Amino acid sequence: MEPNIYQLALAALFGASFVAVSGFFMHFKALNLVLERGKERKENPDGDEPQNPTLVRRRSQVRRKVNDQYGRSPASLPDATPFTDGGGGGGGDTGRSNGHVYVDEIPPGLPRLHTPSEGRASVHGASSIRKTGSFVRPISPKSPVASASAFESVEESDDDDNLTNSEGLDASYLQANGDNEMPADANEEQISMAASSMIRSHSVSGDLHGVQPDPIAADILRKEPEQETFVRLNVPLEVPTSDEVEAYKCLQECLELRKRYVFQETVAPWEKEVISDPSTPKPNTEPFAHYPQGKSDHCFEMQDGVVHVFANKDAKEDLFPVADATAFFTDLHHVLKVIAAGNIRTLCHRRLVLLEQKFNLHLMLNADKEFLAQKSAPHRDFYNVRKVDTHVHHSACMNQKHLLRFIKSKLRKEPDEVVIFRDGTYLTLREVFESLDLTGYDLNVDLLDVHADKSTFHRFDKFNLKYNPCGQSRLREIFLKQDNLIQGRFLGEITKQVFSDLEASKYQMAEYRISIYGRKMSEWDQLASWIVNNDLYSENVVWLIQLPRLYNIYKDMGIVTSFQNILDNIFIPLFEATVDPDSHPQLHVFLKQVVGFDLVDDESKPERRPTKHMPTPAQWTNAFNPAFSYYVYYCYANLYVLNKLRESKGMTTITLRPHSGEAGDIDHLAATFLTCHSIAHGINLRKSPVLQYLYYLAQIGLAMSPLSNNSLFLDYHRNPFPVFFLRGLNVSLSTDDPLQIHLTKEPLVEEYSIAASVWKLSACDLCEIARNSVYQSGFSHALKSHWIGKDYYKRGPDGNDIHKTNVPHIRVEFRDTIWKEEMQQVYLGKAVISDEVVP
């Protein structure tokens, strides 16, 4: 009868199991013999007789028997064949000297034995020469990865000074699991590991065979960031021709003009407040508390559209003189003449292309090193570095789903709230929706119709209509206005919800732009009252004031008679609150949170280029809207004087940060080059290589919004943001209008993610852009010190803290070096560069 197939399989399984168990037993027993012999040698370092000679003799006989049967011990074990009288390692009597049993080492003539394992090139113990520090290495308590750096092994040399010759087998090496300590007399200076070279302390563990797992991941964390060397580009400065020298002198003149115009604080913020411990600043528990300060002796009056400040009523000397309109427009025309010169355009284009290629070469040589440097910074990645939304309008700060949920909740919870006065009748919220033939059930995102679509491209008027939910201006007035029948309570509540979302994210900040129209002087007090009464304060938020350029509309409506009326309505209350804070207490505390002033409207509208001799604001009584640069000058001049006055009284200052270069003429960018700290958009710089190069040299901030531009003026793939970034312009990403543009709860992260996906930005690129956004923002010196490092105001790697920014010193040093080289090129080797970044 033939055996059953299952019986054959069972027999084969039993035989294989028996062989496996036997092999394991022999392997385990041989290993134990080696380990016990090592312990005995350690316990008797001076050659004393072992305590149990019978046991030693029996072990030697077993070892000889094993070697006779199997030839040689397994490759995974150190060679431990008995020493014989004839010097051989096979049979014969066990060799003794003074009663001691010796263990044979691998003959020196044989090559090293390599037994590769996963993630390792070789197994320790194959050679009698090894680095002492590699016997037992600290590893992370969360990972079995050894701390020896894979990159240290490349950098360290194989000199004899770094090597230790171990005679025979070292029991401490065999006990790699930490049961036995390292011998105290074995090169203590090499075994000891300086604590300063470790980022964290780690527990010691390992496996029995001394085979360490792959060390790469943990090594990256153990290494101090930025210890790796990188390839520095060394491109010698070109010797300019005579034509290039003249072009460089023109660029120098433009940069010096800007220095004369832009407001700079007399005492830098880091000199006023020295931050020794950049820990989390204490939250402001009473942001709207007002303490009487009294009125100063200053006196001011408006002359030709610009406020002049005097020490007292009898004084005639202007305390804070500013360039007049004629001088400004003359200098503006000089800049326009420079940017139109053909030879200068050619030179600047060539320099910009060279900047781009230098960065590409830097990435080819150092991208991997930047990546590893980022990995070495514990805790930090793109998600938990500070990012500031440097350009976002408050009326569109929420996404469409958020607004829809809020409207539905109010319609459900407060249907009988009187919300609007229309056509001589007060209407409740329910009556408003009934008049629109809508119910809460009918509402959805599509019906809300606030999202920009194809119809808004090159149609700024249609884009503005998207601020009306369901196409109804009455819903905009109820939910998105602060000066309405309910004193903006609904807008205040949804604003608080947005603040709460920002605070929950912790690492996202915003600078919200809120409108002052200039129709009446009481607008400032109304806005400040709305902010204070609704307790709209967050450590993650500051405010900018935006002025819509709508003079022609107000003139047609009969609200104003001249442009001077708008300037009076905007700036007179600010000077009053500065000279006498008690006269406008709510405005005074609100201005502590205002960091910038913006100009907004459709830049694509045609306008006349201003001449050197323009009418004064009081003389501007025609129905046409003044040119963009006309608005810019008078806002700049009044803000300059206001900031000088506020600085003299120890108050916060307000920078000019308008929309510019989104569309329209290149003149807009020339005017903002002379007067502004940073701008929003700036995509038209792609049309002027000279202005683009000047913006690079001056490091003027550009808060760019590619998704917003994609809906209005420029397709996403044509946006110049990636080119600007490669060339080294000071760019940041912003959202502009989340209500119309974005779809997620975190619009700023959405902006970053789309840019990273489309333009293949690396993690280092994203963190550099986020760092730029903090520099451009108007947050306090204390907060910036906490967010990006206490020395953030210093140039180059000295001002970078990778543990806070996650930007490698390699990238920062490259940017700083290239910028300094360009400045020396433009100034013909005579540039005077400050060690501090101009705020």
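Placed from the backbone N, Cα and C atoms, the Cβ positions cover glycine too.
Database features, via Swiss-Prot:
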- His681: active site, proton acceptor (ACT_SITE)
- Ala289, His290, Tyr291, Pro292, Gln293, Gly294, Lys295, Ser296: ATP binding site (BINDING)
- His391, His393, His659, Asp736: Zn(2+) binding site (BINDING)
- His393, Lys462, Phe463, Asn464, Leu465, Lys466, Tyr467, Glu662, Asp737, Pro738, Leu739, Gln740: substrate binding site (BINDING)
- Asp598 to Asn: In fac1-1; zygote-lethal phenotype (MUTAGEN)
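Mapped onto this structure are the features recorded in Swiss-Prot.
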| residue | record | Cβ contacts under 8 Å, 6 or more apart |
| --- | --- | --- |
| His290 | ATP binding site | Pro581, Pro585, Gln586, His588, Val589 |
| Tyr291 | ATP binding site | none |
| Gln293 | ATP binding site | Pro581, Asp582 |
| Gly294 | ATP binding site | Asp580, Asp582 |
| Lys295 | ATP binding site | Val579, Asp580, Asp582, Ser583 |
| Ser296 | ATP binding site | Val579, Asp580, Lys649 |
| His393 | Zn(2+) binding site | Tyr512, Arg513, Gln546, Val600, Asp736, Asp737 |
| His659 | Zn(2+) binding site | Asp598, Leu599, Val600, Asp601, Glu603, Ile679, Ala680, His681 |
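Neighbours of the Zn(2+) site: apart from His391, His393, His659, Asp736, residues of the same chain with C-beta atoms within 8 angstroms of the site's C-beta centroid are Val392, Arg513, Asp598, Val600, Ala680, His681, Ala703, Ser705, Ser708, Ser734, Asp737. Most other Cβ atoms within 10 A: among the recorded positions Asp598, Asp736, Asp737, that distinction falls to Asp736. Closest by Cα distance to His391 (Zn(2+) binding site), from the binding-site residues Ala289, Pro292, Leu739, is Leu739. Here the CA atom of Leu739 (substrate binding site) lies 33 Å from the CA atom of Ala289 (ATP binding site).
Summary for the binding-site residues Ala289, Leu739: the Cβ-based neighbour count within 10 Å is maximal at Leu739. Taking CA atoms as the reference points, Leu739 (substrate binding site) and Pro292 (ATP binding site) are 40 Å apart. Taken residue by residue with DSSP, Pro292 (ATP binding site) is part of neither helix nor strand, so it is coil. For the residue listed as 'active site, proton acceptor', the count of additional Cβ atoms within 10 Å of its Cβ stands at 28 [all protein chains shown]. For the binding-site residues given as Pro292, His391, the lowest number of other CB atoms within 10 Å of the residue's CB is seen at Pro292. Mapped onto three states, the DSSP output places Asp737 (substrate binding site) in coil.
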